[in-house]
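Have a look at the structure below, then the notes.
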Amino acid sequence: MKNPEAQQDVSVSQGFRMLFYTMKPSETSFQTLEEVPDYVKKATPFFISLMLLELVVSWILKGKPPGRLDDALTSISAGVLSRLPSLFFRSIELTSYIYIWENYRLFNLPWDSPWTWYSAFLGVDFGYYWFHRMAHEVNIMWAGHQTHHSSEDYNLSTALRQSVLQIYTSWIFYSPLALFIPPSVYAVHLQFNLLYQFWIHTEVINNLGPLELILNTPSHHRVHHGRNRYCIDKNYAGVLIIWDKIFGTFEAENEKVVYGLTHPINTFEPIKVQFHHLFSIWTTFWATPGFFNKFSVIFKGPGWGPGKPRLGLSEEIPEVTGKEVPFSSSSSQLLKIYTVVQFALMLAFYEETFADTAALSQVTLLLRVCFIILTLTSIGFLLDQRPKAAIMETLRCLMFLMLYRFGHLKPLVPSLSSAFEIVFSICIAFWGVRSMKQLTSHPWK
């Protein structure tokens, strides 16, 4: 029998306690995997609430927002892309875990025991530490994780900048738990470990006193996101910072942190944000002579090269001055307003798609996913001021009208159905004219 809580909304108290990992074992222990709520999905309104609170606090304390609009849109875009595969497949982190549990478990810990709950808490957090560390020390794993580090801002939207690829290696580090921790208990802590890490992506919280000794905090995680030399490969913790202190990877925040990749990618285009390092590995692999050197390109650190230590040379990491200017869009304010409106519409269709997944045909589901990806890519092109941005936006608006006409996209407000068609027809005409100018003369700026 399914637990009613799996279908119910969480209270305000539960929502914030989910984010701070303070839910009690008695209210988060379930006998079967099917009973486990989708805590990440239920946390969405609390993500939004904290992001708005961060905005207000930042204005009060610093007189400015906590980040830039174009960077925030790119971070949320990455989060959207990372969740799209779950529309078609069950998470590999769960699938692999269930397989090991059903075929190779050594013994069963009771699912309703607080000791099992706390053991899973420690086990998942320990597994996360080692996954996270390897995601920085193994180049092919860094190809996925670098997405999260590509933001040059550090705020709550940065927490949403997730990788499409990362999940395909992270499951390995949690697999040993399947020898004795029931899948339902694991699924709870896998979500809570992720949710906890949302609120630590902020600059509006300074030092948390004694909690800094035990927990991963905004201060500790700011160091992890820094590209200063003293920040590189430090503070891998998920929840407990003690792992870094035990294994020698801890570093306290002691100077202004400059965020982002050591070699910034300077784009807001989400596909490039996700996959650019894979192309870099591919190019380096073929340019590097020798079988063992090629092997090392894939499995040693991102900074490795022939004749260098496994993790590369720290002196090759570019120095920072603290005066670095983050990459920003040169688009007009009017264009930014347009992208925000289109992004908001896409999010509405995205949420509706997840809510109605069971009722949608595979064709409709696939077309919606294609539209979402095209929308995110087109917005990235517009913010980057790419030469072919107008052409892509024309095609995107045309696709919207076609999906709308053939019933693959529902009107968000039925009474405004005609208005939507008129607005998108105008957009097609506008961007179509821009496209013709691009094709016949110079790129539009």
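Heads up, the Cβ atoms here are built off N, Cα and C, so glycines get one too.
What you are looking at is a predicted structure, and each value in this text was computed from that prediction instead of being measured.
Here Swiss-Prot flags 120-249 as domain 'Fatty acid hydroxylase', drawing on sequence analysis. For the domain 'Fatty acid hydroxylase' (120-249), residue counts in helix, strand and coil come to 85 helix, 3 strand, 42 coil, using DSSP.
According to Swiss-Prot, the mutagenesis experiment His132 to Ala carries this note: Loss of function; when associated with A-136; A-145; A-148; A-149; A-221; A-224 and A-225. Using a 10 Å Cβ-Cβ cutoff, His132 (mutagenesis position) registers 24 neighbours.
Shown in sequence order, Trp142, His145, Asp233, Tyr236, Gly301, Pro302 are the residues of the chain, 6+ apart in sequence, with a C-beta less than 8 angstroms from the C-beta of His136 (mutagenesis position). In Swiss-Prot, the entry for mutagenesis His136 to Ala states: Loss of function; when associated with A-132; A-145; A-148; A-149; A-221; A-224 and A-225. The structure shown retains the original residue.
Around the Cβ of His145 (mutagenesis position), 22 further Cβ atoms fall within 10 Å across all displayed protein chains. A mutagenesis experiment is reported in Swiss-Prot for this position, His145 to Ala, and the note states: Loss of function; when associated with A-132; A-136; A-148; A-149; A-221; A-224 and A-225.
Experimental mutagenesis at this site is recorded by Swiss-Prot as His148 to Ala, annotated: Loss of function; when associated with A-132; A-136; A-145; A-149; A-221; A-224 and A-225. Residues within less than 8 Å, Cβ to Cβ, of His148 (mutagenesis position) and separated from it by at least 6 positions along the same chain comprise Ala78, Thr158, Arg161, Gln162, Ser163, Gln166.
Among the sequence features in Swiss-Prot, the mutagenesis site His149 to Ala is noted as follows: Loss of function; when associated with A-132; A-136; A-145; A-148; A-221; A-224 and A-225. Cβ neighbours of His149 (mutagenesis position) (same chain, under 8 Å, six or more residues apart in sequence): His225, Gly260, Leu261.
For the mutagenesis of His221 to Ala, Swiss-Prot gives this note: Loss of function; when associated with A-132; A-136; A-145; A-148; A-149; A-224 and A-225. The structure shown keeps the original residue. For His221 (mutagenesis position), the same-chain residues that are 6 or more apart in sequence and have a Cβ closer than 8 Å to its Cβ are Gln197, Ile200, His201, Asn235.
Recorded in Swiss-Prot as a mutagenesis result, His224 to Ala carries the remark: Loss of function; when associated with A-132; A-136; A-145; A-148; A-149; A-221 and A-225. Long-range Cβ neighbours of His224 (mutagenesis position) (same chain, at least 6 residues apart, Cβ-Cβ under 8 Å): Cys231, Lys234, Asn235, Tyr236.
Summarising the environment of His225 (mutagenesis position), the number of other Cβ atoms within 10 Å of its Cβ, over all protein chains shown, is 20. In Swiss-Prot, the entry for mutagenesis His225 to Ala states: Loss of function; when associated with A-132; A-136; A-145; A-148; A-149; A-221 and A-224. The structure shown retains the original residue.
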